[in-house]
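According to Swiss-Prot, the protein has these features:
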{"type": "MUTAGEN", "residues": "Gly21 to Asp", "note": "It has methyltransferase and ferrochelatase activities but a greatly reduced dehydrogenase activity. It is able to bind AdoMet"}
{"type": "BINDING", "residues": "Asp22, Val23, Leu43, Ala44", "note": "NAD(+) binding site"}
{"type": "MUTAGEN", "residues": "Gly224 to Ala", "note": "It abolishes methyltransferase activity, but has dehydrogenase and ferrochelatase activities. It is unable to bind AdoMet"}
{"type": "BINDING", "residues": "Pro225, Gly301, Gly302, Asp303, Ile306, Thr331, Ala332, Met382, Gly411", "note": "S-adenosyl-L-methionine binding site"}
{"type": "MUTAGEN", "residues": "Asp227 to Ala", "note": "It has all activities of CysG"}
{"type": "MUTAGEN", "residues": "Asp248 to Ala", "note": "It abolishes methyltransferase activity, but has dehydrogenase and ferrochelatase activities. It is able to bind AdoMet"}
{"type": "ACT_SITE", "residues": "Asp248", "note": "active site, proton acceptor"}
{"type": "MUTAGEN", "residues": "Lys270 to Ile", "note": "It has all activities of CysG. It is able to bind AdoMet"}
{"type": "ACT_SITE", "residues": "Lys270", "note": "active site, proton donor"}
{"type": "MUTAGEN", "residues": "Arg298 to Leu", "note": "It abolishes methyltransferase activity, but has dehydrogenase and ferrochelatase activities. It is unable to bind AdoMet"}
{"type": "MUTAGEN", "residues": "Asp303 to Ala", "note": "It has all activities of CysG. It is able to bind AdoMet"}
{"type": "MUTAGEN", "residues": "Arg309 to Leu", "note": "It abolishes methyltransferase activity, but has dehydrogenase and ferrochelatase activities. It is able to bind AdoMet"}
Amino acid sequence: MDHLPIFCQLRDRDCLIVGGGDVAERKARLLLDAGARLTVNALAFIPQFTAWADAGMLTLVEGPFDESLLDTCWLAIAATDDDALNQRVSEAAEARRIFCNVVDAPKAASFIMPSIIDRSPLMVAVSSGGTSPVLARLLREKLESLLPLHLGQVAKYAGQLRGRVKQQFATMGERRRFWEKLFVNDRLAQSLANNDQKAITETTEQLINEPLDHRGEVVLVGAGPGDAGLLTLKGLQQIQQADVVVYDRLVSDDIMNLVRRDADRVFVGKRAGYHCVPQEEINQILLREAQKGKRVVRLKGGDPFIFGRGGEELETLCNAGIPFSVVPGITAASGCSAYSGIPLTHRDYAQSVRLITGHLKTGGELDWENLAAEKQTLVFYMGLNQAATIQQKLIEHGMPGEMPVAIVENGTAVTQRVIDGTLTQLGELAQQMNSPSLIIIGRVVGLRDKLNWFSNH
């Protein structure tokens, strides 16, 4: 280990930055956030330093570097574009046994600045020892995505509860299980973020008073249309906290690779007209796992509330008194159209968009007359097997046969295929495609040749 990671208490302690440019400004922000009593020395300063000085946040010393500025300092940073001056600052600090950071010169410094994830009071520092700052930054960005933004507020609140929790729970094991519940409770985190005192109190009392082996909870998470990069930040956090993940075939392998390694995985894949696991059985799986006290994620392709039967699953949980929440996802219509260069709305061509299921419950019938109207975009989910019927019905109700159409297969994935044509060709085009596919009908499809960015990558 080349460096010892430490966290310094700098509040109301003298610190010095030598340099008045953009790099020095970034370092100054960190020291000011830490509460340091800051002096900045340079021949000239960018406007931000002047603004800080006018606000009484720091002291500016304009002119050449004077070693006496270090006499009362706890810590110094050399952040000029003059290597010789930076070296001089470092040597003067070393002689006084003051830790000094030299920007972009780790060998000349007695300490280095890590990449920081600030969820105060929780702090995470990432460093490559100065050998690869870009790698440290990339790792920090990945860690940022794993730590909820409100985690710091939850940590502060936990500090206020420590005394009560110690009284309530007799053993270390009980206290540990309580804290684990508290830190993954979304309602508490959101209530703290909103400063909703009533909800904070209610949630806290519920967490403290319910048995530690209480029923679990279910989170419906939309996995998006295929590309793992389209999974939301909150969705990622949820699947990495899950004890059980119940997923279907529309969830890509790339997304499943993000699931916590020790989580149980239950595949309930479904296809139009064929259910690997009946919907009622899926409902019971969610209920059964939650009643075991587990944190269950129901992971669905697209958005769980858009043709995902999420509402049906939640009704079962609601009737059984199981807590649940929903994390929306990017629905297939949005993802597939964007990755195909087809805007769903356009001032010249479509003032509305309709999302339509391609198969209905027995006896269901669509309002084809309204669907055949101009100035709108139609998006059919699970409509591949009904493409010929869709073509026939729309033409019968007045939609022009030359209306542009497109079918998107495996939308947003690297295996995405798009085929386009006219409404009179829809049934024939569908025979060339496989599920999962999405059908888009409307004048906006005509923009695809111009706006198709994804295939060019």
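For all residues, glycine too, the Cβ spot is worked out from N, Cα and C.
For the recorded positions Gly21, Leu43, Pro225, Asp248, a Cα-Cα cutoff of 10 angstroms around Asp303 (mutagenesis position) retains Pro225. Of all the recorded positions listed here (Gly21, Gly224, Pro225, Gly302), it is Gly21 whose C-beta has the fewest other C-beta atoms within 10 angstroms. A Cα-Cα distance of 41 Å separates Asp227 (mutagenesis position) from Gly21 (mutagenesis position). Nearest neighbour of Gly411 (S-adenosyl-L-methionine binding site) by Cα distance, taken over the recorded positions Gly21, Asp22, Leu43, Asp248, Arg309: Asp248. Within 10 Å of its Cβ, the residue among the recorded positions Asp22, Asp227, Asp248, Asp303 with the fewest other Cβ atoms is Asp22. Annotation: Ala332 carries the greatest number of neighbouring Cβ atoms among the binding-site residues Val23, Ala44, Ala332 [cut-off 10 Å, Cβ to Cβ]. Rounded to a whole value, the Cα-Cα separation of Gly224 (mutagenesis position) and Gly302 (S-adenosyl-L-methionine binding site) is 4 Å. In this structure the alpha carbons, written CA, of Gly21 (mutagenesis position) and Gly302 (S-adenosyl-L-methionine binding site) are 46 Å apart. Neighbour count (other Cβ atoms within 10 Å of the Cβ, all protein chains): 18 for Ile306 (S-adenosyl-L-methionine binding site). Note: the Cα of Ala44 (NAD(+) binding site) and the Cα of Pro225 (S-adenosyl-L-methionine binding site) are spaced 52 Å from each other. Counting only same-chain residues at least 6 apart in sequence, those with a Cβ under 8 Å from the Cβ of Arg309 (mutagenesis position) are Gln279. Note: the Cα of Asp248 (mutagenesis position) and the Cα of Ile306 (S-adenosyl-L-methionine binding site) are spaced 15 Å from each other. Summarising the S-adenosyl-L-methionine site geometry, the residues cited as binding it (Pro225, Gly301, Gly302, Asp303, Ile306, Thr331, Ala332, Met382, Gly411) extend over a maximum Cα to Cα distance of 16 Å. Reported as a whole number, the C-alpha separation between Leu43 (NAD(+) binding site) and Arg298 (mutagenesis position) equals 60 Å.
Secondary structure at Gly224 (mutagenesis position), taken from DSSP and collapsed to helix, strand or coil, is strand. The distance from the Cα of Arg298 (mutagenesis position) to the Cα of Ile306 (S-adenosyl-L-methionine binding site) comes to 14 Å.
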